[in-house]
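Structure first, then comments.
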Amino acid sequence: MARSNVPKFGNWEAEENVPYTAYFDKARKTRAPGSKIMNPNDPEYNSDSQSQAPPHPPSSRTKPEQVDTVRRSREHMRSREESELKQFGDAGGSSNEAANKRQGRASQNNSYDNKSPLHKNSYDGTGKSRPKPTNLRADESPEKVTVVPKFGDWDENNPSSADGYTHIFNKVREERSSGANVSGSSRTPTHQSSRNPNNTSSCCCFGFGGK
């Protein structure tokens, strides 16, 4: 069944001799029973059709629960990173403190070794090696003995470390020469006393022969 085309309402000035009443009557007769008249040119007739339009697709906005979950996870990750950074900083500070303590103990040990008279290669703090002590003679006091340094014990890269070696060698030579004189004078009475038994024996022999 052909449906009559309802002319646009209010457009009668553009067209002449348009039988609007005939159009409306014909449209009323041809419409199905129980159906509702719809005019696409009139928004009032289309109010029901707009209400029956398919719903819009759901928006892509996240739910509040999801937002809270994401925020809590981010806060947890941030707090975890801060705690790890804090632990790393504490560990670095403790390691630095331990390293400083080790360096302090090492410097104390070095200073003790440098000042210790029993240390093999002890230094006087000026870069010069101390001369090594030698065995003292019984007839000499420790104050009068000049210790002979080991030959070549100075630092070849530091020429100033050999300063005073010539003076030490000359002094040692003088002390040894004076010590030889003292020891020679002390041996003289012993040599004379060793001759006394020969003299007495010769006298006895002469006396015995005279008799």
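Yeah, the Cβs are placed from backbone N, Cα and C, and that goes for glycine too.
The note that Swiss-Prot attaches to the published mutagenesis Thr21 to Ala is: Loss of phosphorylation by RIPK; when associated with A-160 and A-166. Secondary structure from DSSP puts Thr21 (mutagenesis position) in a helix. The number of other CB atoms found within 10 A of the CB of Thr21 (mutagenesis position), across every protein chain shown, is 8.
Looking at Swiss-Prot, the entry for mutagenesis of Thr21 to Asp says: Induction of RPM1 activation; when associated with D-160 and D-166.
As a published mutagenesis entry, Ser160 to Ala appears in Swiss-Prot alongside the note: Loss of phosphorylation by RIPK; when associated with A-21 and A-166.
Among the mutagenesis results in Swiss-Prot, Ser160 to Asp has the note: Induction of RPM1 activation; when associated with D-21 and D-166. The residue drawn here is the original one.
Under mutagenesis, Swiss-Prot gives Thr166 to Asp with this note: Induction of RPM1 activation; when associated with D-21 and D-166. According to its DSSP assignment, Thr166 (mutagenesis position) is helical.
Experimental mutagenesis at this site is recorded by Swiss-Prot as Thr166 to Ala, annotated: Loss of phosphorylation by RIPK; when associated with A-21 and A-166.
Distance from the CA of Thr166 (mutagenesis position) to the CA of Thr21 (mutagenesis position) is 146 Å.
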